[in-house]
Structure formats: C-alpha cells, structure tokens
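**Student:** So Swiss-Prot has the following annotated:
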MUTAGEN   E57 to V  Confers enzyme activity with 3-isopropylmalate; when associated with I-72; M-85; A-86; T-208; Y-217; M-238 and M-310
BINDING   A70, T71, S72, N173, G261, S262, A263, P264, D265, N273  NADH binding site
MUTAGEN   S72 to I  Confers enzyme activity with 3-isopropylmalate; when associated with V-57; M-85; A-86; T-208; Y-217; M-238 and M-310
BINDING   S72, R85, R88, R98, R118, Y125, K171, N173  (2R,3S)-homoisocitrate binding site
MUTAGEN   R85 to M  Confers enzyme activity with 3-isopropylmalate; when associated with V-57; I-72; A-86; T-208; Y-217; M-238 and M-310
MUTAGEN   R85 to V  Confers low enzyme activity with 3-isopropylmalate. Reduces activity with homoisocitrate. Abolishes activity with isocitrate
MUTAGEN   Y86 to A  Confers enzyme activity with 3-isopropylmalate; when associated with V-57; I-72; M-85; T-208; Y-217; M-238 and M-310
MUTAGEN   Y125 to A  Reduces catalytic efficiency with isocitrate
MUTAGEN   V135 to M  Formation of homodimers instead of homotetramers. Increased affinity for isocitrate. Reduces enzyme activity with isocitrate
BINDING   D204, D228, D232  Mg(2+) binding site
MUTAGEN   M208 to T  Confers enzyme activity with 3-isopropylmalate; when associated with V-57; I-72; M-85; A-86; T-208; Y-217; M-238 and M-310
MUTAGEN   V238 to M  Confers enzyme activity with 3-isopropylmalate; when associated with V-57; I-72; M-85; A-86; T-208; Y-217; and M-310
MUTAGEN   R310 to M  Confers enzyme activity with 3-isopropylmalate; when associated with V-57; I-72; M-85; A-86; T-208; Y-217; and M-238
Amino acid sequence: MAYRICLIEGDGIGHEVIPAARRVLEATGLPLEFVEAEAGWETFERRGTSVPEETVEKILSCHATLFGAATSPTRKVPGFFGAIRYLRRRLDLYANVRPAKSRPVPGSRPGVDLVIVRENTEGLYVEQERRYLDVAIADAVISKKASERIGRAALRIAEGRPRKTLHIAHKANVLPLTQGLFLDTVKEVAKDFPLVNVQDIIVDNCAMQLVMRPERFDVIVTTNLLGDILSDLAAGLVGGLGLAPSGNIGDTTAVFEPVHGSAPDIAGKGIANPTAAILSAAMMLDYLGEKEAAKRVEKAVDLVLERGPRTPDLGGDATTEAFTEAVVEALKSL
C-alpha cells in the first residue's frame with residue numbers, strides 16, 4: 001500500500017523547497033502517492049480564502065501533509081486568516097513538535113539534541129483580544145484536557161528517547177491558576193510513565209539554561225506562547241530557522257512544515273535552502289512508522305551539510321537544485 005502524501009507549496013520559497021523535499025522522498029524508494037493542494041496568501045489573492053475546503057478534504061484523505069511556507073500580510077486584510085493557524089485549529093493538531101539538533105554547519109552548538117513539544121491550540125493564542133480606550137486585554141485559556149494530551153504526547157516522545165527526560169517549562173510562580181493547571185496536569189499524567197525522569201523548570205530559567213547548557217535538555221513540554229519563543233531560541237543554537245523542521249500533530253493526521261517563512265526576497269532565485277523542508281519530510285516518515293528511511297534522510301542531509309555543497313545562507317554558492325541532488329546521491333549511498 002502506498003502512503004498518500006498531501007503536498008502544499010504555499011507561498012514564496014515554498015514553491016522551491018517542497019519540490020526539493022519531494023525529490024528526496026521519491027529517492028527513498030518507499031511507495032508514495034503525492035496529492036497536491038493549495039493554501040496561503042497567493043491562494044487568498046486568487047480565490048478569496050487562504051485554505052479552500054478542498055484542501056482540507058485532501059489533507060484528511062492522506063496519511064500526512066507536507067507544507068512549504070505561507071506569507072502573512074503586514075496589514076489587516078478583511079477575510080484573511082493564517083493558513084497554518086487555521087489548519088491547527090480545524091484539524092485539532094494540538095502538538096507542535098520542534099526538534100533542535102546540532103548540525104555540521106557554522107554557528108551550530110555541539111552536543112544539542114532536544115525536542116520542544118508545544119501545546120498548539122490554546123493559551124494566549126486563542127486570539128481573544130479586546131480594547132477599552134487605552135487598555136487592551138487578551139485572554140489566556142489553559143484547559144485540563146489540552147494539558148493532559150500535550151503532556152501525554154511529550155511523555156511518549158521522552159519515553160522513546162535514550163535519556164528519557166522531560167522538563168515542564170512554566171510560569172506557575174506568577175500565574176498559578178493557568179500555568180499552575182498546566183504544570184499540575186502534566187505531573188499527574190507523568191505518573192503513567194514511570195521510566196521518564198520528569199522535572200519542572202520556570203520558563204525564564206529554562207531560556208537561560210538553553211543558552212548556557214543546552215546539552216542538559218532532552219524533551220521540553222510547555223504552553224503555546226512559551227513554546228513559540230523557546231523553540232525559536234533552540235533553533236538559533238543549531239544554525240537557525242533555515243535548518244529547523246517541525247510537525248503539527250493530532251490524533252488522526254499531521255502537517256509537517258519547515259519553520260522558516262516564505263522569504264519573498266529570495267523567492268524564485270533558486271537559492272533557497274531546502275534543509276528544513278527535507279528534515280520535515282524525514283519527521284513525516286518517522287510519524288508514518290518508516291523510521292529507518294527517516295534516519296537515512298537525516299544522515300544524507302548531515303553528510304551534505306558537512307562536505308558540501310551548501311546554499312548561500314550557509315556560506316556556499318549551491319542552488320536549491322544542486323543541494324537537493326547532492327542529498328539524493330548521499331541517500332542512495334547509504
């Protein structure tokens with residue numbers, strides 16, 4: 001049986017990095033069937049919606065989805081909504097999984113191999129804001145249900161890793177009702193995972209420790225806003241957003257995406273770095289149970305990052321296509 005993979009290029013360099021990731025996926029030799037769909041700003045301009053209903057239907061008909069990048073306007077546009085935020089809510093993709101691992105590139109700290117698991121559906125990102133004259137108020141929603149399931153997802157990830165360690169990053173010392181509910185709930189769920197070493201850490205200390213001693217961390221679970229910040233910090237430790245993959249995972253489907261934006265300044269020039277998209281594809285293979293193929297893809301990427309060619313953002317002069325073909329050749333040699 002072939003795996004059905006939904007491909008959404010999105011905007012900007014998404015049109016370059018998703019075809020690159022597809023090329024690498026095809027080189028794995030796995031039985032794959034690709035289904036193309038559209039979403040993003042370009043789709044909104046053309047069709048009046050950033051996520052057409054048929055795109056949602058295609059995602060639901062596939063085993064997993066690989067998304068490229070989406071542009072967001074810098075002004076308020078009536079009727080527009082961010083494609084990824086919409087899909088997270090519509091498909092209940094409650095776990096945002098962001099690995100940060102040392103790579104053989106300039107600026108990457110050695111010894112980093114961690115995963116940040118971020119609750120993806122609530123917190124301050126419920127976008128319930130209001131303003132009264134000169135005062136603006138935003139609601140933060142933390143529920144026991146969402147805290148239980150993100151805690152369980154993070155604990156499963158930690159249980160499957162060699163160090164089996166989970167840090168719960170929180171701000172319960174200042175926000176005891178909301179952050180305290182999250183912390184207490186994850187601790188309660190952790191009783192079902194006796195093999196996992198569970199510790200809690202105040203988020204500001206966590207940020208400092210990530211900078212000073214990132215090698216101490218294995219898996220970190222936290223709330224939406226805090227995870228959004230910590231995961232970009234972690235990406236900065238290992239080479240930046242251009243190398244950062246991610247997965248938005250629910251109980252029935254998942255959407256994987258490179259963390260970088262649509263990069264309109266280089267879109268169409270053929271020099272975009274496809275590493276994050278290819279590593280997101282590797283995460284997708286792991287999600288599908290093809291763990292050996294996922295490891296081979298990651299190994300092939302590291303081989304090319306180490307010996308070249310590299311794209312301009314990493315100090316080289318390779319095109320997107322040249323880098324991709326080098327990864328394909330490395331993959332074939334493994």
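Here the Cβ of each residue, glycine as well, is placed from N, Cα and C on the backbone.
Original residues only.
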**Student:** Sorry to bug you, but what's the C-alpha spacing from Y125 (mutagenesis position) to R85 (mutagenesis position), rounded to the closest Å?
**Tutor:** 9
**Student:** Are there any residues in the same chain, six or more apart in sequence, whose C-beta is under 8 angstroms from the C-beta of A263 (NADH binding site), and if so which?
**Tutor:** G12, I13, A69, A272
**Student:** Can you tell me the CA-to-CA distance separating D204 (Mg(2+) binding site) and K171 ((2R,3S)-homoisocitrate binding site), as a whole number of Å?
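**Tutor:** If we compare the Cα positions of D204 (Mg(2+) binding site) and K171 ((2R,3S)-homoisocitrate binding site), the gap is 8 Å.
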**Student:** Far apart in sequence but close in space: which same-chain residues, 6 or more away, have a Cβ under 8 Å from Y86 (mutagenesis position)?
**Tutor:** S50, V51
**Student:** Which of these recorded positions is closest to R118 ((2R,3S)-homoisocitrate binding site) if you go by CA atoms: A70, S72, D232, V238, G261?
**Tutor:** D232
**Student:** Taking Cα atoms as reference points, rank the recorded positions E57, S72, Y125, D228 by distance from R88 ((2R,3S)-homoisocitrate binding site) and give the first.
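**Tutor:** Among E57, S72, Y125, D228, Y125.
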**Student:** Quick one: which residues besides D204, D228, D232 have a Cβ within 8 Å of the Mg(2+) site's Cβ centroid, in sequence order?
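**Tutor:** Filtered neighbour residues, in order: V203, A207, L225, L226, G227, I229, L230, S231, L233.
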**Student:** At the Cα level, what's the spacing in Å between N173 ((2R,3S)-homoisocitrate binding site) and E57 (mutagenesis position), rounded?
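**Tutor:** N173 ((2R,3S)-homoisocitrate binding site) and E57 (mutagenesis position) have their Cα atoms 43 Å apart.
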**Student:** Per residue, counting other C-beta atoms within 10 angstroms of the C-beta, which of the binding-site residues D204, D228 reaches the highest number?
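**Tutor:** Of D204, D228, the one with the most crowded Cβ is D228.
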**Student:** Cα within 10 Å of S72 (mutagenesis position): which of the recorded positions E57, Y125, K171, D228, D232, G261 qualify?
**Tutor:** G261
**Student:** Tell me, if you would, which residue among E57, R85, K171, V238, R310 (recorded positions) has the fewest other CB atoms within 10 Å in the structure shown?
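**Tutor:** Sparsest of the recorded positions E57, R85, K171, V238, R310 by Cβ contacts within 10 Å: E57.
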**Student:** Quick check for the class: what is the C-alpha distance, in angstrom and rounded, between D232 (Mg(2+) binding site) and Y125 (mutagenesis position)?
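**Tutor:** If we compare the Cα positions of D232 (Mg(2+) binding site) and Y125 (mutagenesis position), the gap is 17 Å.
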**Student:** Return the residue, from the listed recorded positions A70, V135, M208, with the maximum count of other C-beta atoms within 10 angstroms of its C-beta.
**Tutor:** A70
